[in-house]
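Here is the structure we will look at, set down as structure tokens.
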Amino acid sequence: MKEGKDGFVRADQIDLKSLDEQLERHLSRALTLEKNKKKDEEDTTAVAIGGSASSSPVTLNGGGFVGKRKQRLEWEIDPSKLIIKTVLARGTFGTVHRGIYDGQDVAVKLLDWGEEGHRSEAEIVSLRADFAQEVAVWHKLDHPNVTKFIGATMGASGLQLQTESGPLAMPNNICCVVVEYLPGGALKSYLIKNRRRKLTFKIVVQLALDLARGLSYLHSQKIVHRDVKTENMLLDKTRTVKIADFGVARVEASNPNDMTGETGTLGYMAPEVLNGNPYNRKCDVYSFGICLWEIYCCDMPYPDLTFSEVTSAVVRQNLRPDIPRCCPSALAAVMKRCWDANPDKRPEMDEVVPMLESIDTTKGGGMIPNDQQQGCLCFRRKRGP
């Protein structure tokens with residue numbers, strides 16, 4: 001496996017499709033073993049010292065039955081140690097629950113492959129591939145601004161949902177990702193709660209720095225997140241931002257032509273992505289610029305425009321969110337550099353970090369609350385470049 005001149009491993013040489021197929025084989029093997037579990041247990045318990053079926057079963061080191069043991073992958077959890085509790089969030093393809101794993105508070109992302117007839121075979125294959133890719137990316141990451149990955153399971157028995165009437169067994173085709181539980185919830189929800197009163201400038205810069213450091217780390221690991229938005233950022237109890245949801249992340253190709261396709265969320269997507277052009281990690285930098293504006297303003301970009309209007313305006317008219325006049329010039333400069341239409345003119349995330357660190361937050365500069373905005377033209381219904 002060769003590296004490009006910039007040290008980035010080519011995605012086409014890593015072959016994520018092969019990785020997904022490899023994980024699929026592990027899943028198939030696990031399901032086969034599950035089906036044969038009863039037969040294996042009967043075979044092992046029937047073997048006894050002296051050849052009598054009624055004798056004590058053969059043991060090793062006094063520890064248990066002789067039999068086949070499935071060797072777990074390094075990222076696989078033990079389903080028997082997982083308790084799934086209340087729902088935290090619901091999405092198109094699954095739910096996020098609060099839970100306990102091996103005595104630790106966790107968040108559990110559940111995906112149902114949909115073998116019950118609700119989805120087509122192609123959709124199921126796509127979901128499995130997304131799940132495998134997310135696990136492959138996430139389990140190797142270790143940074144204070146990235147949500148800690150604990151483990152996952154791709155279709156296993158033993159999962160139980162705790163209800164008021166007692167434990168409820170989950171279907172065997174349910175797959176899950178287990179990560180640390182972050183009580184602060186999504187950054188987006190935090191911003192919505194502060195939409196009227198806004199955030200102090202010190203908090204704005206702290207949140208932005210957390211996100212910038214997390215993205216800088218991902219890029220140092222040759223990972224492009226591709227869906228950077230405040231909804232995918234979580235807060236711990238100390239209000240530290242941690243990046244989550246690696247469902248569309250992938251290893252960056254040294255050749256941008258190897259990375260194409262409209263991936264991301266409207267309002268945060270870079271022009272080159274919206275236009276279907278090749279892109280690289282700089283698409284994350286663009287999305288960070290939009291997030292930075294959102295953190296400062298506690299508002300949504302382009303709330304009154306449709307998908308087609310945003311796509312056309314961002315690509316053809318250089319549409320960007322209005323920067324309030326009360327925004328300190330140093331922070332506004334970071335926004336403008338990050339969302340530059342030319343990816344080559346955007347800074348690297350490891351450059352953005354010191355830019356934010358150098359901003360003086362001791363003299364205020366936060367967004368003016370809604371009831372004090374007479375002297376600050378903070379928003380217009382029609383946003384321009």
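Even glycines carry a Cβ here, placed using N, Cα and C.
Feature annotation from Swiss-Prot assigns domain 'Protein kinase' to 82-356; the stated evidence is sequence analysis.
Sequence annotations record features per position, and here Swiss-Prot assigns ATP binding site to LEU88, ALA89, ARG90, GLY91, THR92, PHE93, GLY94, THR95, VAL96, LYS109. In sequence order, LYS109, LEU110, LEU111, ASP112 are the residues near GLY94 (ATP binding site), counting only same-chain partners six or more apart with C-beta under 8 A.
Among the features that Swiss-Prot reports, active site, proton acceptor is placed at ASP227, with the record citing sequence analysis.
Listed in Swiss-Prot is the mutagenesis experiment ASP245 to Asn, annotated as follows: Lost kinase activity and impaired autophosphorylation. Around the Cβ of ASP245 (mutagenesis position), the number of neighbouring Cβ atoms within 10 Å comes to 23.
Cβ neighbour count for ASP227 (active site, proton acceptor) (all protein chains, 10 Å cutoff from its Cβ): 20. Closest in space to ASP245 (mutagenesis position), of the recorded positions given as LEU88, ARG90, VAL96, ASP227, is ASP227, taking the CA atom of each residue. The distance from the Cα of LEU88 (ATP binding site) to the Cα of ASP227 (active site, proton acceptor) comes to 20 Å. Distance between Cα atoms for ARG90 (ATP binding site) and ASP227 (active site, proton acceptor): 18 Å, as a whole number. This prediction places the mean pLDDT of the domain 'Protein kinase' (82-356) at 85. Within the same chain, residues at least 6 positions away in sequence whose Cβ sits under 8 Å from that of VAL96 (ATP binding site) are VAL87, LEU88, ALA89, ARG90, ALA107, VAL108, LYS109, LEU110.
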